[in-house]
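Enquirer: For reference, the structure I am asking about is given below.
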Amino acid sequence: MEIQDYTDSEFKHALARNLRSLTRGKKSSKQPIAILLGGQSGAGKTTIHRIKQKEFQGNIVIIDGDSFRSQHPHYLELQQEYGKDSVEYTKDFAGKMVESLVTKLSSLRYNLLIEGTLRTVDVPKKTAQLLKNKGYEVQLALIATKPELSYLSTLIRYEELYIINPNQARATPKEHHDFIVNHLVDNTRKLEELAIFERIQIYQRDRSCVYDSKENTTSAADVLQELLFGEWSQVEKEMLQVGEKRLNELLEK
């Protein structure tokens, strides 16, 4: 058995624990809603977590694949062996956990917020279809953050984590970040054309909702294109200055 392998019983044990902790204090819904989340690394997707938690008065289960990586039975050994490259070896475990949780929790009709990047169209399309077949209203929420700002955030996050625990710090490869950014608009357009989402919303980091398909007739992809690659607002310029200052402070430590 390789170090990245895990047994079926180890996986089931972790799954049962996640089901218990994620549903604590939550109720199932007669008309469940599932929100798929998209945006590049460092864009600030947790902003949407907070908005939706408030909107649903806490009655929504957040499924975030990254949070399951550390549950891999050999996580510490993988960290020691591969350092920051260990993400490649925990990917399978975390992905399978997300899939299993979505299947189980949707059968129980909980409101769901499923974290993703929208790197491809296939995963959100498949997930949306599965949930629609189970009677869910499926929505898409995107966070639109200028690529320079999101990549800067990944660098800050890495340095902050590195100070706490060098083994656990996870750098985001720039090509991985840029790949998501460069496909975000096209993938949003494809998903819009498939018309599988009953609602598409676009948020910015300052928590403002800048697009809602229930109110806007324009294309979400066009709005996203402008927000990602168009003119910089004053707020964005200030965010960049603050971020660069923070990164320099961390690098000087």
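Placement of Cβ uses the backbone N, Cα and C atoms for every residue, glycine included.
Because the structure is a prediction, the values reported are computed rather than measured.
Pulled these from Swiss-Prot:
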BINDING   GLY39, GLN40, SER41, GLY42, ALA43, GLY44, LYS45, THR46  ATP binding site
MUTAGEN   LYS45 to Ala  Abolishes lethality
MUTAGEN   ASP66 to Thr  Abolishes lethality
ACT_SITE  ASP66  active site, proton acceptor
MUTAGEN   THR117 to Val  Abolishes lethality
MUTAGEN   THR120 to Val  Very slight reduction in toxic effect
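Could you give the neighbours, burial and distances for every feature on this list?
Expert: Sequence-distant contacts (6 or more apart, same chain, Cβ under 8 Å) of GLY42 (ATP binding site) comprise THR145, LEU149, SER150, TYR151, LEU152, SER153, THR154, ARG157, THR172, HIS177.
Long-range C-beta contacts of LYS45 (mutagenesis position), restricted to its own chain and to partners at least six residues apart, with a cutoff below 8 Å, comprise LEU37, GLY39, GLU115, ILE143.
ASP66 (mutagenesis position): 13 other CB atoms within 10 A of its CB, across all protein chains. In this structure, ASP66 (mutagenesis position) is part of a helix by DSSP.
Spatially close to THR117 (mutagenesis position) yet at least six residues away along the chain are GLY38, GLY39, GLN40, SER41, ILE180, judged by Cβ distances under 8 angstroms.
Cβ neighbours within 10 Å of THR120 (mutagenesis position), excluding its own Cβ and spanning all shown chains: 14.
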Enquirer: Sort THR46 (ATP binding site) into helix, strand or coil using the DSSP assignment.
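Expert: Going by the DSSP assignment, THR46 (ATP binding site) falls within a helical segment, counted as helix.
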Enquirer: Just going by other Cβ atoms within 10 Å, which of the binding-site residues GLY39, GLY44 has the emptiest spot?
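Expert: Fewest other Cβ atoms within 10 Å, among the binding-site residues GLY39, GLY44, is found for GLY44.
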Enquirer: With Cβ-Cβ distance below 8 Å and at least 6 positions apart along the chain, what are the contacts of THR46 (ATP binding site)? List them in sequence order.
Expert: none
Enquirer: Which residues in the same chain, at least 6 apart in sequence, have a Cβ under 8 Å from the Cβ of ALA43 (ATP binding site)?
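Expert: Sequence-distant Cβ neighbours: ILE143, ALA144, THR145, SER150, SER153, ARG205.
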